[in-house]
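Encoded as C-alpha cells, the structure appears first; notes follow it.
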Amino acid sequence: MELATTGKVNEVLFMNRGEGESSYAQNSSFTQQVASMATPALENAVETLFSKDFHLQALNAVDLGCAAGPNTFAVISTIKRMMEKKCRELNCQTLELQVYLNDLFGNDFNTLFKGLSSEVIGNKCEEVPCYVMGVPGSFHGRLFPRNSLHLVHSSYSVHWLTQAPKGLTNREGLALNKGKIYISKTSPPIVREAYLTQFHEDFTMFLNARSQEVVPNGCMVLILRSRQSSDPSDMQSCFTWELLAKAIAELVSQGLIDEDKLDAFNIPCYFPSLEEVKDIVERDGSFTIDHMEGFGLDSLQMEENDKWVRGEKFTKVVRAFTEPIISNQFGHEIMDKLYDKFTHIVVSDFEAKLPKTTSIILVLSKIDG
C-alpha cells in the first residue's frame, strides 16, 4: 500500500516497540550520540531563557518525536540540571519544570514511561520539581495552546515527512522511481524535486505550528539527519535507503516480494542540506537562527574488528527505526529474511565500513511580535 496520505503514515511511523533484541530501546545508541553532540546547544538555550526576563514560575518544555528509548531522559536531565544551576545562581525559590513527551499514536509510550525513574525526574521536594506528561499526536500540526511553550527540543524526527512525496507516478499510474525507495542516482529529477517540495511543505507546517505555541523569545533546539552535498542522491546521505532497496530487490528476484510493491513504495523521509533548512526558516519568518552547524559521526561507533559483527550491529540499528513502516508495505513474515539480506549487503558492499552520518544542529528563537 502506498504511503500517500498523512493518516496512513501516522499509523505506521514509529520505532520498534518493547525492549527486545530488535527494539529501539535497545538500539538507540547512535541517536544518543547524535543528541549528546547537541547537549551544549540545549544547555545554552536554557541559559538564554533565564536571560530574557520571562519571570518564570514554571518552564514548559517539550521533546517532539521522543520515541521510547533512553535519549529523551537525557534531555529531561539536561534541562533540569541547567535550571537547578540557574536557580542557585539567581536564588530562585519556586521554579518548576513541566516536560511534555510527544510522538505519534503508535509510539511505545508504555516502555517510555516505564523507563522514567526518580534519577531522571527527581522528587517533588527538590529545588526544581519536574512533572512529565505524554502528548500523542503529529508535530506537523498544533499540539499546545498559544504562547505556552518556552523550550522545544526535537532530535532525529523533523526529517520524517507527513507522507511519501506526491507526484511519483505518471499519468498511467506507473511508478517513476522504480526499484528504489528513496532518491538515488537513477531517479529522474522529478523524484528529487518531489522530495524537496514535500519537506518544504512539512517543515513549514512544523514551523507554523510552533510559531503559535512558543512564547515570544522562546527557543527551539532541533537536530536533523542531513547531508553535506548539494546532491540528495549522494551516497553519504542515502546509503541506508540504497542498501535497503537493494535487499528488497533481491527478495523480489527470489519471488518473495511483489515487484509492484517495491515500485510503489517511497520512504517518507528527507535528509536536507544546511542551505535548504536555512532557506525554509528564513522564508517562514517566525524564528531567527541563533546557531546552525553540521557535523558527522561514524555510522557505527564500535571497536569491533569483525566485519560481520559490525554489519549485524548496524542492521539492528536500522531495523529498529525502519521495521514498522517496511513491514506494513512488504509483510511481517519476511522481515527476518529481509534484514538478514541487508546484513550481507552491508558486509559485502562496505565490509561494514560505512560512510559518516551527517546531522544538523539548529537553534531558533521565536521573533517577538
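One-based numbering along the chain as shown.
Every residue, even glycine, has its Cβ placed from backbone N, Cα and C.
As the structure is a computational prediction, the values presented were derived from the model and not from experiment.
There are 26 other CB atoms within 10 A of the CB of D103 (S-adenosyl-L-homocysteine binding site), with all protein chains counted. The S-adenosyl-L-homocysteine binding site annotation in Swiss-Prot covers Y24, C66, N71, D103, L104, S138, F139 and is backed by similarity to another entry.
Annotation comment: Swiss-Prot describes T31, Y156, H159, W160, R225, F321 as caffeine binding site, evidence class similarity to another entry. Long-range Cβ neighbours of R225 (caffeine binding site) (same chain, at least 6 residues apart, Cβ-Cβ under 8 Å): Y156, H159, F271, T357, T358, S359.
Among the features that Swiss-Prot reports, Mg(2+) binding site is placed at N177, D263, F265, N266. A sphere of 10 angstroms centred on the C-beta of N266 (Mg(2+) binding site) encloses 27 other C-beta atoms. Following the DSSP three-state reduction, the secondary structure of N266 (Mg(2+) binding site) is coil.
Within the same chain, residues at least six positions away from C269 (mutagenesis position) with a Cβ under 8 Å of its Cβ are H159, W160, L161, Y182, W241. The note that Swiss-Prot attaches to the published mutagenesis C269 to S is: Strongly reduced caffeine synthase and theobromine synthase activities.
Take T31, Y156, H159, W160, R225, F321, the residues named in the record as contacts for caffeine: the widest Cα to Cα gap among them comes to 15 Å. You'll find the Cα of N71 (S-adenosyl-L-homocysteine binding site) roughly 8 Å from the Cα of T31 (caffeine binding site).
T31 (caffeine binding site) falls within a helix when secondary structure is assigned with DSSP. Candidate binding-site residues: Y156, F265, F321. Fewest other C-beta atoms within 10 angstroms, Y156. Taking the mean position of the Cβ atoms of T31, Y156, H159, W160, R225, F321 as the caffeine site, the remaining same-chain residues with a Cβ inside 8 Å of that point are G65, S155, S157, L224, C269. When each of the binding-site residues C66, L104 is scored by how many other Cβ atoms sit within 10 Å of its Cβ, L104 comes out lowest.
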